[in-house]
Every structure is written in structure tokens, then in C-alpha cells.
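Structure, as C-alpha cells:
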Amino acid sequence: MASNRGQLNHELSKLFNELWDADQNRMKSGKDYRISLQGKAGYVPAGSNQARDSASFPLFQFVDEEKLKSRKTFATFISLLDNYEMDTGVAEVVTPEEIAENNNFLDAILETKVMKMAHDYLVRKNQAKPTRNDFKVQLYNIWFQLYSRAPGSRPDSCGFEHVFVGESKRGQEMMGLHNWVQFYLQEKRKNIDYKGYVARQNKSRPDEDDQVLNLQFNWKEMVKPVGSSFIGVSPEFEFALYTIVFLASQEKMSREVVRLEEYELQIVVNRHGRYIGTAYPVLLSTNNPDLY
């Protein structure tokens, strides 16, 4: 393994595979959704908003929305996606209704086996308090507490917005958006134009049933040269992984190497003080671990 990739974390690999197996809300490839990978994406120079289009059709060919929205954690998650102002530098205003939606989502995921297992693990590590309510408050602060991305500006971002919704830097640079449901919904609204897959070095092309992908896309005219995302997994699965990695370290940037099913991944979590700045999976066989 290359030295800059770090050593495999066996403890987290075991835990994350247990969480993967417990993820009962995960959508199944070929049954609950279908994707079309099409062509391999081209190189996009830094700062460019031009990308060769190697995909004539959307990435998502089909998603069983009825099933998606019948699952409480997905339904409450989707209700949060329209609560944010896309541009950093524009102050966020959080309404009482949005606070209630945040709490409904946390209540829903805390009922799942995945989050109960994650909570139990964190309690054993003295990284979370044993009561569910205290853990919920901790999750709320980590993920939903607003902060400023630029020094001196008003609160304009939070971990949830960056990771799951996506945001822009002065309307010129695409940041975040590492979630497959948001990708699908934005693609459906014609806000996302999928440009092609970014291949792993040891594999000529991904498979249609791969559940971790590197993608290139335009979002509202801004290019994301490489965006990595789990596909099909539940919101609670991603919340669990990223929260565990965040709480395990005080480092500005945590990179935990894990083996999850067939994938060797780096789970990257960047902290913004006491909050999550960004979080995403990186397929280690790609040559660009520094996705943003």
C-alpha cells in the first residue's frame, strides 16, 4: 500500500462492515435503482468549468421513489435538502420548521440498527454519552450547527449542507455534494449534468452495481472534476461512518483506511473547529485522494 494512504484500520473495517450488513434501508442495485455509467470522464484543469461530456444520458436511469420515500430515514432526509442557501458568503436563516425537520431526521436515524450500533461503539470509546438524547444533541451540533466558511463572515454553512446538499464558492467553484440521493434529485431537476465516471487504476471501468463511485459532473454550470459518493446506502449509514471518524480524532483532517466489502476506501473527514467541514469516501485505487 502506498505510504501516503496510511495503514488499514482493522477495527474500523470490522465495525463498518457490521454497519454495512445492518443497513436494512439500503436500496438494492438493479432492483431499487439502475445507473448508466457510460463513458470515462476527461481531465479538467483546476479552475476550469469546461468538461468533456462522456455521458449522453443521466447517471440514474431509474430510482424507485415510492420505496425511497416510504423509508422514514430517506423521507426525513429528503425534506432537509431544500433548506439551504447554495452560495457560501450568504448567511443561512434557519426557521423553526427547519429545526423541527432536522430533529425529525435525527429521531428517525437514531431508531435504526445502524445508528444504535454506532452509538454503542462511541459510548464504549468514551466519545459519546450513553443517553440517546445526549447523543442526538451531539449529532445536531456536529452536523447542523452553522459556521462561517470565510473568516469574518456571517454563518453560511454547516457539515450537513456541505456533505449532503452541496454548495458553491462565490458561484464559481462547486463544493461538497457527496450524496447519491441529492445527486439523483438534482439530476432529475436538470441541475446536474453527469459527465462520466472516473475509473479506479486497477479496474478499467466501474460496474453498474458498484456502491462507491467517483463521478464527474456539472452542477448549475460549475464543474465537479471528481466527486466521490456511496451509491444506494442509507443516510444513517453515511452519518454513522463520518461521525465515528470525526469523533475518533482531533486532527484537522482525518483519513481512515478501511476495507468495506470489496472496496478499499479512505474515509476522509475534515473538521471545522468542533463541526464537520466535509466528509467523503475515496476509492484508494484512484490517483487523486484529495477530493473536495
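Cβ coordinates are placed from backbone N, Cα and C, and glycine is handled just like the others.
Look at Swiss-Prot and you will find H162 (among others) tagged as active site, backed by sequence analysis. Within 10 Å of the C-beta of H162 (mutagenesis position) we count 27 further C-beta atoms, all protein chains included. Secondary structure from DSSP puts H162 (mutagenesis position) in a helix.
The feature active site is assigned by Swiss-Prot to H178 (among others), with sequence analysis given as support. Its Cβ placed at the centre, H178 (mutagenesis position) has 25 other Cβ atoms within 10 Å. Under the three-state DSSP scheme, H178 (mutagenesis position) falls in the coil class.
Residues or ranges marked as active site in Swiss-Prot: K224 (among others). Non-local contacts of K224 (mutagenesis position) by the CB criterion (under 8 A, 6+ apart in sequence, same chain) comprise M174, L177, L215, Q216, F217, N218.
The domain 'EndoU' annotation in Swiss-Prot covers 8-285 and rests on sequence analysis. Mean per-residue pLDDT, taken over the domain 'EndoU' (8-285), amounts to 87.
Record note (Swiss-Prot) on the mutagenesis of E92 to Q: No change in affinity for RNA substrate.
In Swiss-Prot, a published mutagenesis experiment is listed as S157 to A, annotated No change in affinity for RNA substrate. DSSP assigns S157 (mutagenesis position) to a strand in the three-state reduction.
For the mutagenesis of E161 to Q, Swiss-Prot gives this note: No effect. Loss of activity and affinity for RNA substrate; when associated with Q-167. The structure shown keeps the original residue. Around E161 (mutagenesis position), taking its Cβ as the centre, 25 other Cβ atoms fall within 10 Å, counting all chains.
H162 to A appears in Swiss-Prot as a published mutagenesis result, with the remark: Loss of catalytic activity and affinity for RNA substrate.
Under the heading of mutagenesis, Swiss-Prot lists E167 to Q and annotates it as follows: No effect. Loss of activity and affinity for RNA substrate; when associated with Q-161. Of all the Cβ atoms in the protein chains shown, 24 others lie within 10 Å of the Cβ of E167 (mutagenesis position).
Annotation of the mutagenesis experiment H178 to A in Swiss-Prot: Loss of activity.
Secondary structure at K224 (mutagenesis position), as computed by DSSP, is strand. Experimental mutagenesis is annotated in Swiss-Prot for K224 to A, with the remark: Loss of activity.
DSSP assigns G232 (mutagenesis position) to coil in the three-state reduction, placing it in neither a helix nor a strand. Around the Cβ of G232 (mutagenesis position), 21 further Cβ atoms fall within 10 Å across all displayed protein chains. Under its mutagenesis entries, Swiss-Prot includes G232 to A with the note: No change in affinity for RNA substrate.
According to Swiss-Prot, the mutagenesis experiment E236 to Q carries the annotation: Shows higher affinity for RNA substrate. The Cβ of E236 (mutagenesis position) has D23, N25, T73, I109, T112, V114, M115 as same-chain neighbours under 8 Å, each 6 or more residues away in sequence.
Geometry remark: H178 (mutagenesis position) versus G232 (mutagenesis position), CA distance 12 Å. DSSP assigns E167 (mutagenesis position) to a strand in the three-state reduction.
A straight line from the CA of H162 (mutagenesis position) to the CA of G232 (mutagenesis position) spans 19 Å.
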